[in-house]
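Novice: Pasting a structure here, questions to come.
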Amino acid sequence: MHLNSSVPQGTPGEPDAQPFSGPQSEMEATFLALSLSNGSGNTSESDTAGPNSDLDVNTDIYSKVLVTAIYLALFVVGTVGNSVTAFTLARKKSLQSLQSTVHYHLGSLALSDLLILLLAMPVELYNFIWVHHPWAFGDAGCRGYYFLRDACTYATALNVASLSVERYLAICHPFKAKTLMSRSRTKKFISAIWLASALLAIPMLFTMGLQNRSGDGTHPGGLVCTPIVDTATVKVVIQVNTFMSFLFPMLVISILNTVIANKLTVMVHQAAEQGRVCTVGTHNGLEHSTFNMTIEPGRVQALRHGVLVLRAVVIAFVVCWLPYHVRRLMFCYISDEQWTTFLFDFYHYFYMLTNALFYVSSAINPILYNLVSANFRQVFLSTLACLCPGWRHRRKKRPTFSRKPNSMSSNHAFSTSATRETLY
């Protein structure tokens with residue numbers, strides 16, 4: 001990406017450096033759309049935006065091809081993985097008892113990830129990577145695109161957090177979990193997540209809109225999907241979005257998964273040191289209840305595996321989403337006077353990197369969450385084999401092990417199947 005030589009060398013945003021007519025300076029006009037996570041700016045090649053386009057924002061062809069190849073790979077992996085996950089959870093009745101109600105959370109997460117890939121990635125590739133403007137989908141398409149993208153982003157983050165809450169209750173408070181995590185309550189909770197996500201995304205319907213920023217205001221090449229409110233309002237929207245779709249979910253995920261990992265680690269150590277017997281306890285007011293449970297060697301290995309998966313979940317969420325939100329917050333906290341040509345170029349390519357990581361999150365979630373349950377993984381691969389006959393021949397045969405029921409003693413009636421639901 002480079003700026004045209006015709007761009008004045010003074011401070012970005014000065015009145016004499018206006019590529020388009022309108023209230024924003026050149027940097028404001030460019031970064032308003034960039035900072036809302038979708039776009040390479042409101043400016044493009046001078047021959048398409050009108051005679052007064054002094055700012056040329058170009059991505060070199062090699063970067064475009066590389067980003068396109070990465071996006072296509074993520075699109076294939078993500079859509080196949082999330083589609084098969086959703087299909088598996090909806091059609092396979094053998095999963096109705098999978099990890100208590102965790103299959104509802106997995107299904108909701110797969111749906112939000114799938115919608116992000118289907119709704120956001122194609123539009124971004126076309127109108128923000130290859131053809132900066134004119135915007136090709138009209139004013140309704142502009143508002144609807146940002147609304148749906150933000151709603152699905154909120155839903156993904158909140159679904160990951162809700163899955164952590166479900167696992168925390170199931171592992172650390174198994175008695176309460178049986179009461180709190182009923183199927184009907186879980187369905188209502190997930191419905192509330194989607195409703196909250198839609199409500200949180202409503203501001204995008206009024207923040208974004210179609211404007212013509214060509215010199216005379218009529219050139220068709222100057223149509224851009226851009227913020228139609230003042231810069232201060234845009235910054236508020238960005239910061240609220242960052243808090244609700246990243247900081248808050250990350251705090252919940254990090255705390256709960258740390259507690260879960262520590263609990264599983266203690267259980268593994270107890271099982272290894274005390275003859276495969278671990279103790280699970282719960283508090284109910286003044287009453288303290290405990291039960292001992294014998295765990296087989298295979299189950300101990302599964303517990304160790306569960307600890308690693310939980311750590312991977314936290315790391316993946318932070319690695320994929322932190323750069324994305326850091327890049328957006330750059331717009332909020334870097335003043336116009338601090339933007340240089342070098343920083344502008346860095347921002348543009350940093351945009352492509354962070355958005356690629358953002359889509360990695362949607363593509364990798366099926367892999368991470370399929371690792372949580374061996375039962376789910378088995379049914380997932382079985383479904384994939386049915387949908388893709390060629391996959392059946394590539395699957396390696398794995399030895400099967402017979403498992404004896406877990407034995408336990410407790411002052412509460414607690415079934416073996418219920419106990420298995422609290423463990424990975």
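Quick reminder: no glycine exception, Cβ is built from N, Cα and C everywhere.
So, quick note: what you're seeing has the original residues, none of the substitutions.
Okay, these came from Swiss-Prot:
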- E166 to A: Abolishes signaling via G-proteins; when associated with A-310 and A-358 (MUTAGEN)
- L310 to A: Abolishes signaling via G-proteins; when associated with A-166 and A-358 (MUTAGEN)
- F358 to A: Abolishes signaling via G-proteins; when associated with A-166 and A-310 (MUTAGEN)
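Thinking about packing and proximity, how do these listed features fit into the structure?
Specialist: Cβ neighbours within 10 Å of E166 (mutagenesis position), excluding its own Cβ and spanning all shown chains: 23.
When other Cβ atoms within 10 Å of the Cβ of F358 (mutagenesis position) are tallied across all protein chains shown, the result is 22. Following the DSSP three-state reduction, the secondary structure of F358 (mutagenesis position) is helix.
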